[in-house]
Amino acid sequence: MTPILNHYFARINWSGAAAVNIDTLRALHLKHNCTIPFENLDVLLPREIQLDNQSPEEKLVIARRGGYCFEQNGVFERVLRELGFNVRSLLGRVVLSNPPALPPRTHRLLLVELEEEKWIADVGFGGQTLTAPIRLVSDLVQTTPHGEYRLLQEGDDWVLQFNHHQHWQSMYRFDLCEQQQSDYVMGNFWSAHWPQSHFRHHLLMCRHLPDGGKLTLTNFHFTHYENGHAVEQRNLPDVASLYAVMQEQFGLGVDDAKHGFTVDELALVMAAFDTHPEAGK
């Protein structure tokens, strides 16, 4: 077994077999989502997010941090390829907030070809991300551990939607064109540095739970969801509490010499927002 697989399996607490089949893909997808949190802290610190072969693995796997789509799906793609899966990355345009104009390609997702079928896998779309692969088939409702999704085909494009309280909400649109490393670097740079990028204006964190729930942080506001409904919400009183919740609830590593961060560094990040613990939303 290669070093990255050893490290990755230890990170997600995987001890089973890893055959190249749909059962393995489903199990790894869910394990990843439930162990490695989505988070954008490096954008805010700020630290440059590197996408070379080693950097995402060092950060998300070795240092036990989280990351966003370019890192999350970059690591997952490499793991799947090491296992023998036929996988490649795609780039999508995020339309979740109904933008007035077509946005740039800033979301990385995965296309897996397996057993004469094509599947979409995505461990990096935050709180609404897939937690299981879905078939690349149009207008088919597909159930995952955390909700229902469907794909719609519009010409050469595909649109991923999720069922939000009986209303279908579009998340992003993509095509199947092959992308280059420079395309991911460009999308990553734009996401981290464009002044209006939402990653620059809020602390965002999410970890899914095996029972179908999820935990989220938006600035100082912590929420625990079950079956799509909030069962616990609280505003954390101070940065020390936020720092503790990141470690205890999201499993975030903070001690790594390169990728860790101190409570004082976190305090500087949170002071930059036009919000305070009592009103964190």
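Cβ atoms are placed via backbone N, Cα and C, with glycine included.
Feature annotations, reproduced from Swiss-Prot:
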- C69: active site, acyl-thioester intermediate (ACT_SITE)
- H107: active site (ACT_SITE)
- D122: active site (ACT_SITE)
- G127 to A: No change in activity (MUTAGEN)
- G127 to F: Significant decrease in activity (MUTAGEN)
- K214 to R: Slightly decreases acetylation level. Decreases O- and N-acetyltransferase activities (MUTAGEN)
- K214 to Q: Decreases O-acetyltransferase activity (MUTAGEN)
- K281 to Q: Decreases O-acetyltransferase activity (MUTAGEN)
- K281 to R: Markedly decreases acetylation level. Decreases O- and N-acetyltransferase activities (MUTAGEN)
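For G127 (mutagenesis position), the nearest neighbour among the listed recorded positions (C69, H107, K214), judged by C-alpha distance, is K214. In the three-state DSSP assignment, the secondary structure recorded for C69 (active site, acyl-thioester intermediate) is helix. Taking the Cβ of K214 (mutagenesis position) as reference, residues of its chain lying under 8 Å away and at least six apart in sequence are, in sequence order, G127, H146, C206, R207, H208, H224, Y225. Taking the C-alpha positions, the distance from the residue listed as 'active site, acyl-thioester intermediate' to H107 (active site) comes to 6 Å.
Long-range Cβ proximity for H107 (active site), meaning a same-chain Cβ under 8 A and a gap of 6 or more residues, is found for C69, L91, G92, R93, V94, G124, F125, Y172, F174, G187.
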